[in-house]
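Listed in Swiss-Prot:
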type	residues	note
MUTAGEN	Arg116 to Ala	Reduced affinity for CRHR1
MUTAGEN	Ile118 to Ala	Reduced affinity for CRHR2
MUTAGEN	Phe119 to Ala	Strongly reduced affinity for CRHR2
MUTAGEN	Val122 to Ala	Reduced affinity for CRHR2
Amino acid sequence: MRQAGRAALLAALLLLVQLCPGSSQRSPEAAGVQDPSLRWSPGARNQGGGARALLLLLAERFPRRAGPGRLGLGTAGERPRRDNPSLSIDLTFHLLRTLLELARTQSQRERAEQNRIIFDSVGK
């Protein structure tokens, strides 16, 4: 039973590594782990420390968010500046423009239909 649990854990870990982009790069947060028993090494898999290796790999894939003390910022409300605008803002404005265009087109169609009804009733 214990071997089956390890096999399932290993399969889940391999799937996680395949799904995460940049799997060959190590994060600086994970490289800064101070506890030598948690450091990953190629021989760590064979030492029975599978749980430790898994935790370290998860720490590499999903680093903790750096608090204000780690980045050296003065207040907790400050955020580091991003060079590139976020994709969500671009997507939001794109969707907003598209919806406005659709609403404008629908409004023009309704107005044209109302004008056609008026001209038909007047007899022009």
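Keep in mind that glycine also has a Cβ here, set from the backbone N, Cα and C atoms.
Original residues only.
Shown here: features listed in Swiss-Prot, placed on the structure.
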residue: Arg116; record: mutagenesis position; Cβ within 10 Å: 10
residue: Ile118; record: mutagenesis position; Cβ within 10 Å: 10
residue: Phe119; record: mutagenesis position; Cβ within 10 Å: 10
residue: Val122; record: mutagenesis position; Cβ within 10 Å: 7
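Residue pair Arg116 (mutagenesis position) / Val122 (mutagenesis position) shows a Cα separation of 10 Å.
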